[in-house]
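First the structure, in the form of structure tokens, and then the observations on it.
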Amino acid sequence: MTYPTNLEIIGGQGGSSFSFTGENNGASLEKIWVWVGGWQIKAVRAWLSDGRDETFGVPSGSHQEYVFTPGECFTSLSLWGNGAGTRLGAIKFKTNKGGEFFAHMTSWGLKTEYPMDVGSGYCLGIVGRGGSDIDCMGFMFLNAVQSTVLTNVNYPTINQLIPKVATEEIKSVSFENKTSVKQEQKVETSKKVIKTSSWSMTKSFSSTFSVEVSAGIPEIAEVSTGFSISFGVESTHSLEQTDEKNETLTTTVEVPPKKKVDVHITIGRASFDLPYTGTVKITCKNGSVLQYETKGQYKGVAYTDIKVNTVEKDL
């Protein structure tokens, strides 16, 4: 049986069990404080990227601190027991940003070092047992990752959304027909449009993994009653995506005899800022999958089709 996470615990069997991880929401270890005693690790306080923090053991005296930056992962981790099989004795790790941390008991010497498998290096939090001290503890890691996809994306408030569309004139031209025969005039125009889409995600996660999004993107269309919102077909996008293209239009305008026709060519631009819900599916290289529900904010810019308006007047 393969698992998406890796956890090895070092120390004794006393105390009460604790588990403080982002296993259910992808949150990672953001900051850690460690208090040490003569023959044990006294206490640990951990912060996760979802805003939670907890303290285990009983702090005493000064502490050592390590703060992780977004995208900072473990490259190595070693743990020691206290040599008597009753407590955690030391924590030592290095990161991909050149960071180093070493907290150890102060009176008893270190004996057996236990190097840990850090997997992808992305630390989901800590698990162990504690009471007045840290009896035992380990760090939970996400195993090496093959792919990360945001899927099952929904926009719960989209049906309540009243589209705000800014209409931009691309071209304005007039044709006069002073003859007694109907004339046809060709009109051509083009407009460079930049469509954008982004789905918010915690900085620690999006800085570490390349996330694909499998989703339909909100689109805007002009209808007889104004504007309506629809979804494009579900396809694969990056977490932040920009699509640049030239929208072109070629049309023929009929100008009746003794008439003037004013032609106005416009396009509508809509900005979206709305909540989304979805599922993050992390597939590890060992074939296992970690999946959890998530939510965030979608921001995007979409355009309507180019529209041609004509106004006919007598000469």
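Every residue gets a Cβ built from N, Cα and C, even glycine.
Keep in mind the model shows the original residues, not the substituted ones.
Quick look at what Swiss-Prot lists:
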type: BINDING; residues: Gly15, Ser132, Asp133, Ile134, Asp135; note: mannooligosaccharide derivative binding site
type: DOMAIN; residues: 4-143; note: domain 'Jacalin-type lectin'
type: MUTAGEN; residues: Asp135 to Ala; note: Abolishes carbohydrate binding. Fails to homodimerize but can form higher-order oligomers; when associated with A-171; A-190; A-192 and A-246
type: MUTAGEN; residues: Lys171 to Ala; note: Fails to homodimerize but can form higher-order oligomers; when associated with A-135; A-190; A-192 and A-246
type: MUTAGEN; residues: Ser190 to Ala; note: Fails to homodimerize but can form higher-order oligomers; when associated with A-135; A-171; A-192 and A-246
type: MUTAGEN; residues: Lys192 to Ala; note: Fails to homodimerize but can form higher-order oligomers; when associated with A-135; A-171; A-190 and A-246
type: MUTAGEN; residues: Asn246 to Ala; note: Fails to homodimerize but can form higher-order oligomers; when associated with A-135; A-171; A-190 and A-192
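In this structure, Lys192 is the one among the mutagenesis positions Lys171, Lys192 with the smallest number of other Cβ atoms inside 10 Å of its Cβ. Note: the Cα of Ile134 (mannooligosaccharide derivative binding site) and the Cα of Ser190 (mutagenesis position) are spaced 68 Å from each other. By the criterion of other Cβ atoms within 10 Å of the residue's own Cβ, the least surrounded of the recorded positions Ser132, Ser190, Asn246 is Asn246.
Once the Cα atoms of Gly15, Ser132, Asp133, Ile134, Asp135, the listed binders of mannooligosaccharide derivative, are compared pairwise, the greatest separation found is 9 Å. In the shown protein chains, 25 other C-beta atoms lie within 10 A of the C-beta of Asp135 (mutagenesis position). Residue environment of Ile134 (mannooligosaccharide derivative binding site) contains 31 other Cβ atoms, counted within 10 Å of its Cβ in all protein chains.
A 10 Å cutoff on Cβ-Cβ distances gives Asp133 (mannooligosaccharide derivative binding site) a total of 26 other Cβ atoms nearby, all chains included.
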